[in-house]
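Taking it in order: structure first as structure tokens, then the write-up.
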Amino acid sequence: MKKMLFMNKKEKKEEQSPAHSSLAQQHQLAQQQYQLQQQQLQLQYQQHQQQLQLAQQQKQNEQNLAQLSTSTSSNSSVNNTTNTNTNTTNSSSISSNNNNNNNTAVPILKAHDFCGTIMILGHTESGKTTLQRQLEFIYGVTDPTDAKHYQRLIYGNTLATLIRFIENSERLNITLSPDNLARVKRIQSQPVELARNRLPRFPLKLGWDCKCIWEDKVIQSVYNHSKICSEIRTPGRPKYYMDRMFKVFDPSYTPTEMDIISAYDQKDTIQSSAIIHKRFKVDLFGCSGKQSSPKNWVGLHQNYKPNYIFYVVALKDYFSDHLVATQNTDPTIVEMCNNHIHRNLLLESLNSFETLTKSELFDKSLAIYLIFNTSDIFYENIKQYDLKSCFSEYEGGNDPEKAVSFISNKFTKFLQNKDKPYKSHIVNLLDKNNVREEFEGIFDSLKIDAEKRGFTTPYNQSNSSPVSSIGSNSSRNSRLPNTSVSIPGLYSSDNDNTRLKNVNNNNNNNNNTTTYGSSTFPSSVISTTGSISNSIASAMDNDSSYSNESSPTSSMTLLPTTTTTTTTTTTTATTTDSTNNNNNNATVVIGKGKPPKEPKPVKPPKEPKPPKEPKPPKEPKPPKEPKPIKEPKEKPVKESKPPKEPKPIKEPKESKEPKEPKEPKPTKPPKEKKTSKVDGAAESKKNGADSCGNGGVGSKIKLESGFGSLQGRRKNMEDTHVILNNLMGAVTYNGPPKDIPISYYAVYDGHGGTETSTLLEPTVHNCLVNSQSFRDGDYEQAFRDAYAEADDIVIEKCEKSGSTGVSALLVGNKLYTANVGDSEIVLARAQPNANPKGPVTYEPVLLSYKHLASDDQEKKRVTDLGGMIIFNRLFGSLAVSRSFGDKEYKEGEKKFCVSDPYQTTTDLTARDHFFILACDGLWDKVEYDEAVQFVQRNIKLGKSATEISELLAQDSYDRGSGDNITVLVVILNWN
């Protein structure tokens, strides 16, 4: 075995080390052959056109003969003689083809003989899009360039890169020189011009501004740190943009091939393209953007059935927390970096590849090619930063070849026990000649394999993969050279985002108590793991040799089946009754718990009784045996409210005394003292002690509210909030009296200044109360009207700043919510418990939606208007797509940023114990379920709502949040 491996190594070296001249000759010969094939194809096409013309002429002659046959005999004889004399050259062809003309089909010429389908996979920013663009330029069927699109995109990349550097300098608490502050404002205003589809009016002046900002010592420090810190990294090739800024801003600028390849244009969908190499057609499908995660690879085989896989690995991203902390000399930057975890993209890519090797996509593919993307940055990094910081067992020092070999073995070790041909290639994807040299051999080998398997039909929507003309084909390629050693899996798999799990579990709760005030709210939860029922299976599906066993020593699990949510957040302006919407709207519930299953806990007492267990007809009667006779009489009456029964044992005792509310009152005085702190803090000074009471139909709620707010690591505090336990007592209301108590809570997270959020603090709820819809009792429409009116007021008074917002209106037992941007609200709902004596657990119910520019639905809305999402931001600048203010994005007919809110309406029950409103400074670091559990624990410890809010904000700060943090907690005490 060792001899064979040694021979394979030797043969591989001999194959991979030809002289440069011989390579050039081979390439020249290949080009000549390709040109000859193109000439032959053109000649065949011309012959085909001549055949078509001849067939048309023959058909015309037949029609003429038919017309002549109906004329007089004398005239027909003359005409037939004339026709015979004038068409002697075509008479033979007409007579010979007359009988078979209708049965003979004209041959269709193809530009290819064989074909294949390739899926390009890899981790984030590994070079997948770069590879696909390079292959399109080298072998593409059509010209991939769109000059106007890429000119605008590259212009946006250049501006977005500088804006990102400026924002990161603020995050790191380092200030640019005073001379550049005015230039910063001019640069930050340019995305607005881009939104209006205009290039800069004074391009040379803008280029000079960009040059001065780029050469600032602070920006250079941020750029150098971004190369090793994933938290402040700028996607794409920032240095390339900066070096070419004067060319980009030239009015006569036309993008080059390298400009197009270097342009960063994140797509969250599968990117498809077709190439042809020596009459071998390849359909490429690249998974970029959000599709880079392994959880999104589950349905790829069912939908595309790729024959081969290209897995791209970026070698330059191997930095760890310790390396970042020790390599930077700026104490301010080091302090900031200690507050967040640095992603090691190389290890993440290794984990993703291990997950891939245990998936159906890998098992059904014919071969896999590992593409190690070096680029110039890797060779620069390996000289400065030892790979040992990432892999403790590495002993190769700063030698690039040893480092590449070591990393390659880390990946190929997962393939050693797999019955799968594979091969690794080291390529600089930015070097067109290097890409051509490597992929000439790759496509030559793939063409041979496709020819053996008989893949002649290209990919289309009906067959989903090239179809073999041979049928069942059991031939397999031999294993490619493999020198890797099996090592047990040492790296933990990527944990699924808890936030995504929370949203995906909304279908698990069938007892919907939340309704929505608009028929176009985000409600669809669409699975991406569906199969194509009409797809035609390729020959590889019938190959029994594809079954592979997972390595028993691996620590990774199989690729999980997940679902992704695609939602719509547009709202309608028409008024709808909540009673009509109750049947059409769904509740966004996070967690599993189904209230209708609560009576099932009665079954445990049956188990110790063996004679009664095998009797199925007696199952509905057991409730009468373990409980007194009075309880079965109460159950038929209270079947509509099962949530109230699983409460602690004290509740049935209290149910016998419904007319005695004096027992819970001793616990209320301390709660009133806690809320008094809040009433004196934010616009609730008018609220008295009785304002905490909130009555409902058949029940009463005692409210306890509080807030916690931190400036955090930002230079300014741009958050504001409102707590009004008694809304009607705090505002001037001229409408009909409201007999039911109403409370209002809100958080406004400003950006670009404090003007907008400060103005929203007294404005939104006043607009809400003074609207006609509020007087009529249509609170859903009142929220829409209030948000629109408040936005108009803000736009008139605030030029540059903006703000997100989340609001909650509690009317009796109904909770109305609205939000724009990434400020959110979560309701804590008690889960049904089979054991009444057991602890109460809560599930988070998400009552808001994140309107980010990176969201699929929001991105579609913006791009349909002609907008651009660069670096997951609106024109590279604004992170949210819905907000108050942000005047520059709302001017003109095309409003790229809007203030239409996402709304929910919830009928609260005794199972709902508290809700949390907060800005993204909390939710970016704390998951929904974590926040609910945190509040639950502190309530048990007897802490007030204010204390809990402050502790929760501090917890987010300790986790490394660099934003302002504002948290509101409202506790619902039911009587």
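Heads up, the Cβ atoms here are built off N, Cα and C, so glycines get one too.
For Asp749, Gly750, the entry in Swiss-Prot reads Mn(2+) 1 binding site, with the evidence type similarity to another entry. In sequence order, Glu718, Asp719, Ser757, Ser803, Thr804, Gly805, Gly821, Asp822, Ser823, Cys919, Asp920, Gly921, Asn964, Thr966 are the residues near Asp749 (Mn(2+) 1 binding site), counting only same-chain partners six or more apart with C-beta under 8 A. In three-state terms derived from DSSP, Asp749 (Mn(2+) 1 binding site) belongs to an extended strand segment.
Positions annotated as Mn(2+) 2 binding site by Swiss-Prot: Asp920, Asp963. Around Asp920 (mutagenesis position), a 10 Å sphere centred on its CB holds 21 further CB atoms from the protein chains shown.
For 114-458, the entry in Swiss-Prot reads domain 'G-alpha'.
Residues annotated as domain 'PPM-type phosphatase' in Swiss-Prot, with sequence analysis given as evidence: 704-972.
Within the same chain, residues at least 6 positions away in sequence whose Cβ sits under 8 Å from that of Asn373 (mutagenesis position) are Ser126, Gly127, Thr130, Leu131, Val312, Val313, Ala314, Leu315, Val427, Asn428, Leu429. What Swiss-Prot says about the mutagenesis result for Asn373 to Asp is this: Leads to the formation of very small-sized fruiting bodies.
According to DSSP, Asp376 (mutagenesis position) is assigned to a helical segment. In Swiss-Prot, the entry for mutagenesis Asp376 to Ala states: Leads to the formation of abnormal looking fruiting bodies. The structure shown retains the original residue.
Recorded in Swiss-Prot as a mutagenesis result, Asp920 to Ala carries the remark: Loss of phosphatase activity; when associated with A-924. Mapped onto three states, the DSSP output places Asp920 (mutagenesis position) in helix.
Quoting Swiss-Prot on the mutagenesis of Asp924 to Ala: Loss of phosphatase activity; when associated with A-920. Remark: Asp924 (mutagenesis position) has Ser956, Ser961, Asp963 as non-local neighbours, by Cβ distance under 8 Å and separation of at least 6 in sequence.
By neighbour count, meaning other C-beta atoms within 10 Å, the densest spot among the recorded positions Asp376, Asp963 is Asp963. The two recorded residues Asp376 (mutagenesis position) and Gly750 (Mn(2+) 1 binding site) have their Cα atoms spaced 40 Å from each other. Taking a C-beta cut-off of under 8 angstroms and a sequence separation of 6 or more, Gly750 (Mn(2+) 1 binding site) has the following same-chain neighbours: Glu718, Asp719, Thr720, Thr756, Ser757, Thr758, Ser801, Gly802, Ser803. Mean pLDDT for the domain 'PPM-type phosphatase' (704-972) in the predicted structure: 91.
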